[in-house]
Amino acid sequence: MDRETRALADSHFRGLGVDVPGVGQAPGRVAFVSEPGAFSYADFVRGFLLPNLPCVFSSAFTQGWGSRRRWVTPAGRPDFDHLLRTYGDVVVPVANCGVQEYNSNPKEHMTLRDYITYWKEYIQAGYSSPRGCLYLKDWHLCRDFPVEDVFTLPVYFSSDWLNEFWDALDVDDYRFVYAGPAGSWSPFHADIFRSFSWSVNVCGRKKWLLFPPGQEEALRDRHGNLPYDVTSPALCDTHLHPRNQLAGPPLEITQEAGEMVFVPSGWHHQVHNLDDTISINHNWVNGFNLANMWRFLQQELCAVQEEVSEWRDSMPDWHHHCQVIMRSCSGINFEEFYHFLKVIAEKRLLVLREAAAEDGAGLGFEQAAFDVGRITEVLASLVAHPDFQRVDTSAFSPQPKELLQQLREAVDAAAAP
């Protein structure tokens, strides 16, 4: 991040604090970025991160990736032989697209060898099977094979706090491989923690249906539930979906092989594989969508508290139990969110102390200064939140208010001429 881009981003957020503006109606079409050499990190910040809008990058951005060279046949189809030789005995998670479990699909685990055997038989049977349409989803290949030459992280997505945090703990990540036959799909959803995501088709094509933040509310049924499938004729039933006519049309994207889709924070979407497809997908959070993550966590806690409100007066340590339930349902609670902020903050404070000024998109002075500013805003809101004040922070180091003071001093120092 250069100085001019940081100034623009700081100015954008100065009036917002931890508020999250809506996007409103989807734009008429998705922007297409064709030339890597003509599109900078600053361009991405101005055009897409700040306004929280989607875009598609051309296949030129991924042409050097190892996965595109080795996982794909000359005809552009999945290279099953290579995948079997390299990963055949790896156990992978597989979803059944034909079975609805709440608003998702149930998963089973099998070896990649067994899944590819199924996939081949599915193709040979005219894309049909008594087992249904199975879709390999959420395979942590990069976590399990960290030295594999699979992809090169695009510079636009290099500020990735989620994976920076989980890499520091060395227990998990939010980098996934998806692979499935034509007709496999992912139901309507928004990404975890209201993160950004990027998705590259190593081979095959996808159809995306995207709705900007807030538009999903008009799609809820009369019970308040979001739809499982936004293409279902049931949405036309005005008795079941009384507000559906208020929903704007989705933004549609047909993503070709090699192309990269940027999905903004909080955009609900549904994705269909039009061909036999392999994709690489990352979820990521940084200073540009941190407030969205924080608002989402507050909403999740409120939902938990409402669900168990009848035990509020009778259950000892009710607030603590709500945090436990929240972590079980959402993958994180207020305590872990503080540790997430702390890990990123301490790394950025170190950069600022070393005054490692540099241009570009790397973790230099300007990027660290912007990050510290955003963490300060959100941490101040977290520290002031009544439910965080009930969390036992006696073992935290540093104490939340101490870290907040360090950050405020760093913000003042970074702003000094």
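Every residue gets a Cβ built from N, Cα and C, even glycine.
None of the substitutions listed is reflected here, since the structure keeps the original residues.
In the predicted model, the domain 'JmjC' (142-301) shows an average pLDDT of 96. Residues or ranges marked as domain 'JmjC' by Swiss-Prot: 142-301.
Quoted from Swiss-Prot for the published mutagenesis HIS189 to Ala: Loss of interaction with ETF1 and its ability to hydroxylate ETF1. Other Cβ atoms within 10 Å of the Cβ of HIS189 (mutagenesis position) number 15 in total over all chains. Classification of HIS189 (mutagenesis position) by DSSP places it within a strand.
Annotation comment: Swiss-Prot describes HIS189, ASP191, HIS269 as Fe cation binding site, evidence class similarity to another entry.
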**Q.** Number of other Cβ atoms within 10 Å of the Cβ of ASP191 (Fe cation binding site) across all protein chains
**A.** 20
Q) When a 10 Å sphere is centred on the Cβ of HIS269 (Fe cation binding site), how many other Cβ atoms does it contain? A) 25
Q | HIS269 (Fe cation binding site) and HIS189 (mutagenesis position), Cα-Cα, nearest whole angstrom | A | 6
Q. In the same chain, which residues outside the set HIS189, ASP191, HIS269 have their CB within 8 A of the centroid of the CB atoms that define the Fe cation site?
A. SER186, PHE188, ALA190, SER197, VAL263, TRP267, HIS268, GLN270
